[in-house]
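Asks: Attaching a single structure in structure tokens format; questions to follow.
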Amino acid sequence: MDENKKRALAAALGQIEKQFGKGAVMRMGDHDRQAIPSISTGSLGLDIALGIGGLPKGRIVEIYGPESSGKTTLTLSVIAAAQRMGSTCAFVDAEHALDPDYAGKLGVNVDDLLVSQPDTGEQALEITDMLVRSNAVDVIIVDSVAALVPKAEIEGEMGDAHVGLQARLMSQALRKITGNIKNANCLVIFINQIRMKIGVMFGSPETTTGGNALKFYASVRLDIRRTGAVKEGDEVVGSETRVKVVKNKVAPPFRQAEFQILYDQAFYRNGEIIDLGVQQGLVEKSGAWYAYKGSKIGQGKANAAKYLEENPEIGQEIEQQIRAKLLVTSANTKATPVAEDLADADI
């Protein structure tokens, strides 16, 4: 840059700092780049698919899928992981359907969980914004976007047309709270439902509720689907689940994870550790037998997982090695801008 441009830039920066305060404009090279802090989802495979070890703090996340696909279970698992780190969590229950007993089974400390059951969409989003601006809440779940009913619709007659009200409400609210979420370093997760577009001849007819604003403001979007049932004999004890990362601004997108959700304990975590350990060559598999560092740990996946449950230190050791091999570290965060460009591209 020539001297005239340097002087002009220095004058402009000085004027900006004088008018808007120090730090209004920063030079990226003046500060060390740090890895984005994250909160585990409770699923090792999904943490790895997300690229940074979990869901990013200071960002908006959207989780959507069909009914009974595991959306609320996934968010409750995030709350349980955050609470184990000492974080404060809130659940904005617009559907009025939160089951405290089920949340407790998933490891959530329900006594410390902040819960709101708002009457209108405006009230729900205003409560969310106030919790974010308090700088005291680390994780907020909004369940769900489809249940954020505008006040005008609630007060109107059944059958009245209210075109675009919910979409305008979401657009206005997200414009308002996005900056606050970043400043508070708070993770806000919106659960969303799927609807079908009428008359679609090509491509997927599926769409999410609440307009397009959330698709743009979300740094991460997860598509969760139930792909099968987990059975013990004839009894169904869980669900085979697939999650696809359809948008990711903090790591490469379009990865996916498959895992089991057991109805009494959320994710079958030890089973994931065994599967990923075998994939990465950390756990040896010979026929039906599994071994770690030359020692047999069980015949069949269920017995090997039970061994890890009885010896948690070995499970943690294998998990740490898997994370070290597969996750993005602070040393290679220079790939982050590329990931952000890919996430916003029309592919």
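Cβ atoms are placed via backbone N, Cα and C, with glycine included.
Not my notes, these are from Swiss-Prot:
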type	residues	note
VARIANT	Ser38 to Ala	In strain: ATCC 17587
BINDING	Gly65, Pro66, Glu67, Ser68, Ser69, Gly70, Lys71, Thr72	ATP binding site
VARIANT	Ala81 to Glu	In strain: ATCC 17587
VARIANT	Arg84 to Lys	In strain: ATCC 17587
Asks: An 8 Å radius from the center of the Gly65, Pro66, Glu67, Ser68, Ser69, Gly70, Lys71, Thr72 Cβ atoms defines the neighbourhood of the ATP site; name the other residues of that chain inside it, in order.
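Replies: Neighbours found: Ile224, Arg226.
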Asks: Ranked by the number of other Cβ atoms within 10 Å of their own Cβ, which of the recorded positions Lys71, Arg84 ranks first?
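Replies: The largest 10 Å Cβ neighbour count belongs to Lys71.
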Asks: For Ser38 (variant position), what is the secondary structure state per DSSP, taken as helix, strand or coil?
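Replies: Where Ser38 (variant position) sits, the three-state DSSP reduction gives strand.
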Asks: May I ask you to report the DSSP-based helix, strand or coil state of Glu67 (ATP binding site)?
Replies: coil
Asks: Spatially, and counting Cα to Cα, which of the variant positions is closest to Ser69 (ATP binding site)? Options: Ser38, Ala81, Arg84.
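Replies: Nearest listed residue in space: Ala81.
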Asks: What does DSSP say about Ala81 (variant position): helix, strand or coil?
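Replies: In three-state terms, Ala81 (variant position) counts as helix.
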Asks: Which residue among the binding-site residues Gly65, Pro66, Gly70 has the fewest other Cβ atoms within 10 Å of its Cβ, if you could check?
Replies: Pro66
Asks: Report the nearest neighbour of Ser68 (ATP binding site) in space among the variant positions Ser38, Ala81, Arg84, comparing Cα positions.
Replies: Ala81
Asks: Measuring CB to CB from Ser38 (variant position), give everything in the same chain under 8 Å that is also at least six residues away in sequence.
Replies: Asp47, Leu50, Ile52, Gly53, Gly54, Leu55, Pro56, Lys57
Asks: Cβ atoms within 10 Å, counted per site: which of Ser68, Ser69 has the most, among these binding-site residues?
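Replies: The residue with the densest Cβ neighbourhood is Ser69.
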Asks: Around Ala81 (variant position), which residues of its chain at least 6 apart sit with Cβ under 8 Å of its Cβ?
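Replies: Looking at Cβ-Cβ distances below 8 Å from Ala81 (variant position), excluding near sequence neighbours, one finds Ile39, Ser40, Thr41, Gly42, Gly54.
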Asks: Neighbour count, 10 Å Cβ-Cβ cut-off, for Thr72 (ATP binding site): what number do you get?
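Replies: Its Cβ shell of radius 10 Å holds 23 other Cβ atoms.
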